[in-house]
Amino acid sequence: MLSAFQLEKNRLTRLEVEESQSLIDAVWVDLVEPDDDERLRVQSELGQSLATRPELEDIEASARFFEDEDGLHIHSFFFFEDAEDHAGNSTVAFTIRDGRLFTLRERELPAFRLYRMRARSQAMVDGNAYELLLDLFETKIEQLADEIENIYSDLEKLSRVIMEGHQGDEYDEALSTLAELEDIGWKVRLCLMDTQRALNFLVRKARLPGGQLEQAREILRDIESLLPHNESLFQKVNFLMQAAMGFINIEQNRIIKIFSVVSVVFLPPTLVASSYGMNFEFMPELKWSFGYPGAIIFMILAGLAPYLYFKRKNWL
């Protein structure tokens, strides 16, 4: 899908590209999974070649942040959650050339959707491609900050479930959610660090206007403040995971202790029963009239003795 926006009194307005309106006035050209015709149109009208899928997936720094005859290129991760609430990072290719911003992505992303909604009512300050790029990065960081807050809130709920130590379906679900939150936190951290690298490259390589230079530095400060919070999430997740494993081990030890006590309690009666169950011709007790009840009483006493001993030692 191809979308294009122009500036009117420092406000973004959408160009009707479906009606064959020229892209020449566009300050922002946004492409989501473009087909060959859309790629060809951008190439023919604006002379801009677009990154291929393998180039988007390349993770080397030299392939993600560079400058060539086609402009300044930045490939950056954006966080998203799919329809099944599975978290992921999707690469967006940014290119700035001749005062125009090109964005190429493989899916619709929350940060882009939120920025377009804001742009309808908010005017830009300087109205240039760099401000557009930084506004998108700013929106991304806000989204990541919200995601960190959501993880904190979820961890508080999980903490109460885990610390109660009552194992069951709710406990199993808490452990599964804990692993999922750890994965989300890792993806958020990757996105923050990638954005930090992208902004450092932009500050070094691009001749940013004064307003955008300060905006970039402000976003970098926001990232610096979020990274420790993100790190503390991993520590909290690790603590809760260890606590959960500790409670599980305690419960398992309790079960094993019960089996151990049962086996020890039944061992002496079993010894008595096996002794009198031996098939020998000369066994004096076989001729006793009270031999059988006496053996039963002896077996009961042999079982009670270790049980009472364990009870006295507080092993039960």
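Just so you know, the numbers here start at 1 and follow the chain as drawn.
Cβ atoms here come from the backbone N, Cα and C positions, even for glycine.
In this structure the noted substitutions are not present, so the sites keep their original residues.
In the structure as shown, the Cβ atom of Ser260 (mutagenesis position) sits within 10 Å of 13 other Cβ atoms. According to Swiss-Prot, the experimentally introduced change Ser260 to Val is described as follows: Reduces magnesium transport by about 99%.
For Thr270 to Ala or Cys, Swiss-Prot lists a mutagenesis experiment annotated as follows: Reduces magnesium transport by about 95%. In this chain, no residue six or more apart from Thr270 (mutagenesis position) has a CB-CB distance below 8 Å.
Same-chain residues at least 6 positions away in sequence with a Cβ under 8 Å from that of Ser274 (mutagenesis position) are not found in this chain. According to its DSSP assignment, Ser274 (mutagenesis position) is helical. Quoting Swiss-Prot on the mutagenesis of Ser274 to Ala or Cys: Reduces magnesium transport by about 95%.
Listed in Swiss-Prot as a mutagenesis experiment, Tyr276 to Ala or Phe is described as follows: Reduces magnesium transport by about 99%.
Quoting Swiss-Prot on the mutagenesis of Gly277 to Ala: Reduces magnesium transport by about 99%.
For the recorded site, Tyr292 (mutagenesis position), the DSSP three-state label reads helix. Among the mutagenesis experiments that Swiss-Prot reports, Tyr292 to Cys, Phe, Ile or Ser is described with the note: Reduces affinity for magnesium about 10-fold. Reduces magnesium transport by about 98%.
Reduced to three states, the DSSP call for Met299 (mutagenesis position) is helix. Swiss-Prot gives this note for the published mutagenesis Met299 to Ala or Cys: Reduces affinity for magnesium 50-fold.
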Query - Inter-residue Cα distance where the pair is Ser260 (mutagenesis position) and Tyr292 (mutagenesis position), in Å - result: 28
Query raised in the report: Pick from Tyr292, Met299: which of these mutagenesis positions has the biggest number of other Cβ atoms within 10 Å of its Cβ?
Result: Met299
Report summary line: According to DSSP, Ser260 (mutagenesis position) sits in helix
